[in-house]
Amino acid sequence: MFLKLFLLLSLVSFSHSDSSSTVSCPNGTDFHQLTTVFRYVSGFNSSWFSSNCSAVITHVVLPSRKLNGTVSWNPIRNLTRLRVLDLSNNSLDGSLPTWLWSMPGLVSVNLSRNRFGGSIRVIPVNGSVLSAVKELNLSFNRFKHAVNFTGFTNLTTLDLSHNSLGVLPLGLGSLSGLRHLDISRCKINGSVKPISGLKSLDYLDLSENSMNGSFPVDFPNLNHLQFLNLSANRFSGSVGFDKYRKFGKSAFLHGGDFVFNDSKIPYHHRIHRLPHRHPPPVRQRNVKTHRTNHTPLVIGLSSSLGALIIVIFAAAIILIRRRMKSARTKSRWAISNPTPLDFKMEKSGPFEFGTESGSSWVADIKEPTAAPVVMASKPLMNLTFKDLIVATSHFGTESVISDGTCGPLYRAVLPGDLHVAIKVLERIRDVDQNDAVTAFEALTRLKHPNLLTLSGYCIAGKEKLILYEFMANGDLHRWLHELPAGETNVEDWSADTWESHVGDSSPEKTNWLIRHRIAIGVARGLAYLHHVGTTHGHLVATNILLTETLEPRISDFGINNIARTGDDTNKNNVEFDVYSFGVILFELLTGKQGSDENVKSVRRLVKERRGEEALDSRLRLAAGESVNEMVESLRIGYFCTAETPVKRPTMQQVLGLLKDIRTVSR
């Protein structure tokens, strides 16, 4: 028993520390990288891992933890010692980066029973064109078509069952060391012959596809196989008694046009072609009765009663299973609440909280219940600062979404299953409380489809906290620069069309119409702010949140006006907002971050009438005739980023120009 417990604990490569404390590790540590990976995933709790900042993570094993959301894969690159990755049986979505398979130490990956999609192939990393992965389980997901296993030379176990591959994955025939292969229920059409050279297989499941081929000549060496399932396919061929006895009748059931040609096989098991789905009609015999005989009647009634009981029992079982399945489905697709940490609540303040950057902020109040949370969107909610502490696990690192220049941003689930983002405004600590309340109340009244309106606020001592609706799709910066191409959050799998055949990108990112719509939305929201006499002052891609339909919503507007300092004098005006929008437009069109260097480079290309060279290659490949629209949009960005502020257009003019681009092209 002790040995089993030890093996179970060893799945995580380092021991858990005391979860009663919240530790903030430097950015370069494995622990920090891991919390960043799951920052947009509901239900993740960093206390599952050691908070020892010097610990090295080799195993990430989190099966059946009710995780829900999109994994931010990029930080996993920095877990250089990672060997085992198991996120099975959760509700994670998106696609997998192609560089994942080239991580040198990664040998076992289990991502089964999630909602992952996209392509699977090895992309060279640091000169390596091969994958070290030996065991790979991607069953019960959403993978389609773009699958290539040419570089997976070390694979011994591969399970791709219950996906929608459509065709046999490329490169399977070259996996000489493969011992276990399961591609059942993958909607595969075509011949089985490409895998006939797999000589090491001892397990092969091809069931419930539409594959064809001649048995046994088109199949791998059957002498080494211990398990075989060819049922529900379109195969043909001759099955001898040795194969029948070894694999059983079920291996060939509905498998195609098989001939069982050995007299030792029972006659009723010799299936020559696909069996009928319904039994043949039973001929009724004429029965002559010369005298009354109650025995047949009793037997008939008994049989009928027995059959009725069996039918009722079977119906009850089916009903129970359907209800259980429905309950499991609802549980799986529901957004799970972050698991609260066991922490000790100080009886009296001040309360100090660490951040990812290593700094800290202090709520200098004696009682956490003394600071109310004012919810403009739900005025009847009775919340206090204590509720925010509990909802964020003591403002722990596992609840951090980001830690930017304005202050840390946390994810929380308040009573009533209200998902919110909480930002600590470090820059306005010294602003008078009454002035802050006046400003917050004014901001809660600004409502527009492209603004992320302030939901509420809390003032705890000098600390000012604001609450927004939580946006699970994250921000524009993350969507453009951090997420792997091919990501999809499409709920209807049967109609999932996000796969792309242009490189490794999805139509979400290669679609100019979507990026143009985002630009229009941001311009519309900013124009509204200027119309009501408010400026943003710090418009960047991380302050533009995306809804489930990729509709943009601007956040943090008006905050710079509260924290007016000498350094911000030139930023609290509409001209600076217009410049910032031009940078955003450049990011949307080039796919590059809006650094000063990139802005200068794009402006130079536009000025030299070489704007097409600056466009994101993913857009150019997929756009076709829309290239002219994108080049014209670059010119709008050029006007917005004019060095002389007075030469910049107004946001209302910018909005009109962006709308005209699509109107003229049509």
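For all residues, glycine too, the Cβ spot is worked out from N, Cα and C.
Taken from Swiss-Prot, the feature domain 'Protein kinase' covers 395-661.
In the three-state DSSP assignment, the secondary structure recorded for Ile401 (ATP binding site) is strand. Among the features that Swiss-Prot reports, ATP binding site is placed at Ile401, Ser402, Asp403, Gly404, Thr405, Cys406, Gly407, Pro408, Leu409, Lys423, with the record citing sequence analysis.
Among the mutagenesis entries in Swiss-Prot is Lys423 to Ala, noted as: Complete loss of kinase activity. In sequence order, Cys406, Gly407, Pro408, Leu409, Tyr410, Leu465, Ile466, Leu467, Tyr468, Asp556 make up the list of same-chain residues 6 or more apart from Lys423 (mutagenesis position) whose Cβ falls under 8 Å from its Cβ.
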* Setting Ile401, Ser402, Asp403, Gly404, Thr405, Cys406, Gly407, Pro408, Leu409, Lys423 aside, what same-chain residues sit with their Cβ within 8 Å of the center of the Cβ atoms that define the ATP site, listed in sequence order? -> Val424
* To do: Give the maximum pairwise CA distance in Å, whole number, for the residues Ile401, Ser402, Asp403, Gly404, Thr405, Cys406, Gly407, Pro408, Leu409, Lys423 listed as binding ATP.
  => 13
* Structure fact -> The number of other Cβ atoms within 10 Å of the Cβ of Thr405 (ATP binding site), counted over all protein chains shown, is 9
* Asked: Reduced to three states, what secondary structure does DSSP give Lys423 (mutagenesis position)?
  -> strand
